[in-house]
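The structure under discussion appears below in the form of structure tokens.
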Amino acid sequence: MSSVLQKLITPLASSSAEPPRNKVTVVGVGQVGMACAVSILLRDLCDELALVDVMEDRLKGEMMDLQHGLLFLKTSKVVADKDYAVTANSRLVVVTAGVRQQEGESRLNLVQRNVNVFKCIIPQIIKYSPNCTILVVSNPVDVLTYVTWKLSGLPKHRVIGSGTNLDSARFRYMMAERLGIHASAFNGWVLGEHGDTSVPVWSGANVAGVSLQKLNPEIGTDGDKEQWKATHKAVVDSAYEVIKLKGYTNWAIGFSVADLTESIVKNLSRVHPVSTMVKDMFGIGEEVFLSLPCVLNGSGVGSVVNMTLTDAEVAQLKKSADTLWGIQKDLKDL
């Protein structure tokens, strides 16, 4: 006796369906991971979304919650499992998993614990999606992007850190608020480390091509009477402030990751400040990952824009690199 399905559907194709072309995997279903996942879904950036985590109940719950809303989205398939086989054929893998810093813990110890976590994650990603691009979001992101590159064996252009894409967005928002314009109307970049030693490029800050440094040669310096430098300090402090108020940050980084995802899966060749291998650039001699203006396309980081920086800005960038290398050089088991 024929089933309802057999009566309803007459198959025409003899072969099974093609594998997904724009499959995105998010590793880690915490606050940041789910903000990334939802942002990617809302922008219709994948034809399949896979979620992976070690916490099976939370993972299944998040998967079901998203699946129940698929009617309202254009992505047809959301899957999840602790087994990385579910990630097979991913075009992009977003890594948000990692351990949190404990009170009084050194950054080196935090990174070393995350190295041990990543040693379980990265080889599994490569096993099932050898042609993927990896976007690292876990903090400290620049060092963990280096760790991912070393563990994955992928070429450097296919291992990217979310870097200062969010720092730059915060900078543009805060500067634009002070100027009374929309964030998209202010052009400004924050480079270097995602964190305390990030570098605001005051020499390039402009509105409609009008250089703010030409209007105020002291902008961003201690001698600036208008104290624009305080805006960058607010950028650096902003994550700490949000964490103090709500316990974590997730929405802005989720939007930022979706923005980067779009440039990669749609092959847009847009320029973003993301973490990439900077050895031999700006006089940096070590294998560190820092944020520079990168052209993101289907191959990952297609190229790096050779931004004109002042001597002071280059010195700050080198300081950023030294800070990161100070941690990286003592890492074990890489």
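From the backbone N, Cα and C atoms, a Cβ is placed for every residue, glycine too.
Look at Swiss-Prot and you will find HIS194 tagged as active site, proton acceptor, backed by similarity to another entry. Look at Swiss-Prot and you will find 30-58, ARG100, ASN139 tagged as NAD(+) binding site. Residues or ranges marked as substrate binding site by Swiss-Prot: ARG107, ASN139, ARG170, THR249. In Swiss-Prot, a published natural variant is listed as THR10 to Pro, annotated In strain: Isolate New Jersey 121A. Per Swiss-Prot, natural variant LEU45 to Pro is noted as: In strain: Isolate Georgia 2B. In Swiss-Prot, a natural variant is listed as LEU49 to Pro, annotated with the note In strain: Isolate Nova Scotia 2B. As a natural variant entry, GLN112 to Arg appears in Swiss-Prot alongside the note: In strain: Isolate New Jersey 137A. Natural variation at this site is recorded by Swiss-Prot as ASN114 to Ser, annotated: In strain: Isolate New Jersey 137A. Among the sequence features in Swiss-Prot, the natural variant ALA185 to Ser is noted as follows: In strain: Isolate Maine 2A, Isolate New Jersey 121B, Isolate New Jersey 197B, Isolate Nova Scotia 1A, Isolate Nova Scotia 1B, Isolate Nova Scotia 2A and Isolate Nova Scotia 2B. Quoting Swiss-Prot on the natural variant GLU287 to Asp: In strain: Isolate Nova Scotia 1B and Isolate Nova Scotia 2B. Here Swiss-Prot describes VAL301 to Leu as a natural variant; the accompanying note says: In strain: Isolate New Jersey 197B. Annotation of the natural variant ASP311 to Ala in Swiss-Prot: In strain: Isolate Maine 2A, Isolate New Jersey 137A, Isolate New Jersey 137B, Isolate New Jersey 197B, Isolate Nova Scotia 1A, Isolate Nova Scotia 1B, Isolate Nova Scotia 2A and Isolate Nova Scotia 2B; the original residue is retained in the structure shown.
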Maximal Cα-Cα distance (Å) across residues annotated as binding substrate, namely ARG107, ASN139, ARG170, THR249: 24
Residue pair VAL301 (variant position), HIS194 (active site, proton acceptor) - Cα distance, angstrom, rounded: 18
Protein Cβ atoms within 10 Å of ARG107 (substrate binding site), excluding its own: 16
Lowest local Cβ density among THR10, GLN112, ASN114, THR249, which the record lists as recorded positions, within 10 Å: THR10
For ARG107 (substrate binding site): DSSP state (helix, strand, coil): helix
Coarse DSSP state, helix versus strand versus coil, of ASN139 (substrate binding site): coil
When distances run from the Cα of THR249 (substrate binding site) to each of the recorded positions GLY30, LEU42, GLN112, GLU287, the nearest one: GLY30
Separation of alpha carbons, GLU287 (variant position) and ALA50 (NAD(+) binding site) (Å): 31
Other CB atoms, at most 10 A from the CB of ARG58 (NAD(+) binding site): 15
